[in-house]
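Colleague: Pasting a structure below so you can have a look.
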Amino acid sequence: MQAAQLSWELENAVTLIDPQRDSLYRYDEETHKYLSDTRPWTKDPHYFKSVRISAVALLKMVMHARSGGSLEVMGLMQGYILPNTFVVTDAFRLPVEGTETRVNAQDEANEYMVSYLQSCREAGRMENAVGWYHSHPGYGCWLSGIDVSTQDMQQMSGPFVAVVIDPERTISAGKVDIGAFRTFPKDYTPPKEEQEEDEYQTVPLNKAEDFGAHASHYYSLEVSLFKSALDTEILSLLWNKYWVATLSQSPLFTTRDYGSKQMLDLSQKTRRVARGIESNPPRGGAPTQVRDQQLERVVKDGQRIVSEEVKGLLAAEVKMQLFQGIGGKQTVEST
């Protein structure tokens, strides 16, 4: 049980802060007031550079995203801001209507959000809403056109961050697939070099157009995770409840539908690139470089699928070597 918990923490680089510095969880009114008055993010589109998320808040978001299955879910994050940094201390779900491509926040969700935050303040928790999160089941962490519009609207009222979690890739890879983003002002155009620096990620063919159309409207923030002394106790209690499922489940079976979709998507991308090569024979120059880039992306997608499948097979093999025949051995020894 402890090994599984430690493995999860190491995989996601969760660091333990000094117990004497647990004051990071306390709302710093002076810093918040100073930043709210000066509003440095209005002068620098890249002012916020990182997001620090508590381990418990991350678990809440991942479990919520996983519970939605193939449907998108949505929630709110609480915390505060520091210079250049968002600190997320907690998260809660929102009662929203979700589909396989979007989430729609209705009046009921807005009323629930106001009521929840008011109850927190009455209980002495002064953290503000610093961002929203939602899931992208199976198609990566990025902002769609609707997400960009939602984030633009939220940023008008103050500092806000958008977090995206892919529950399917999280289960398949064994590491939380998460991204944090902020949108640029309408009158700002990022340099071309900055757009090219973005790390390549696998996007399904049916989402590629939406991904490419809005990729220049936002930028990503570095995400780091932390836990306090109290978080350690809470995580232990959570693991007492879920460690059996961790050992008994196999990512190959849990995400078999996702794996099938990924291989189908890869075959479609391969056929598309092959048709492009056949219709435009290589003649040297820039077109050849474009084809090479397309082939390289297909190869990367295939390598990622293979690595996740191999990891699942290795996990199943380790469990079989550890637990297969234990009951039989005990019976023989008792006789």
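Even glycines carry a Cβ here, placed using N, Cα and C.
Per Swiss-Prot, domain 'MPN' is recorded for 51-187, and the stated evidence type is sequence analysis. For the published mutagenesis H134 to A, Swiss-Prot gives the following note: Inhibits fruit body formation; when associated with A-136 and A-147. The Zn(2+) binding site feature in Swiss-Prot is assigned to H134, H136, D147. Listed in Swiss-Prot is the mutagenesis experiment H136 to A, annotated as follows: Inhibits fruit body formation; when associated with A-134 and A-147. Recorded in Swiss-Prot as a mutagenesis result, D147 to A carries the remark: Inhibits fruit body formation; when associated with A-134 and A-136. For the mutagenesis result D147 to A, the note given in Swiss-Prot is Inhibits fruit body formation.
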Colleague: Rounded to an integer, what is the Cα-Cα distance in Å between H134 (mutagenesis position) and D147 (mutagenesis position)?
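Modeller: Here the two Cα atoms lie 9 Å apart.
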Colleague: My understanding is the cutoff is Cβ-Cβ under 8 Å with a sequence separation of 6 or more in the same chain; which residues meet that for H136 (mutagenesis position)?
Modeller: E72, W142, V164, I165, D166
Colleague: What mean pLDDT score does the domain 'MPN' (51-187) have in the model?
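Modeller: Overall, the domain 'MPN' (51-187) comes to a mean pLDDT of 85.
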Colleague: Enumerate same-chain residues with a sequence separation of six or more from D147 (mutagenesis position) and a Cβ-Cβ distance below 8 A; give 'none' if the list is empty.
Modeller: H134, A162, V164
Colleague: Taking DSSP as the reference, which of helix, strand or coil describes H136 (mutagenesis position)?
Modeller: coil
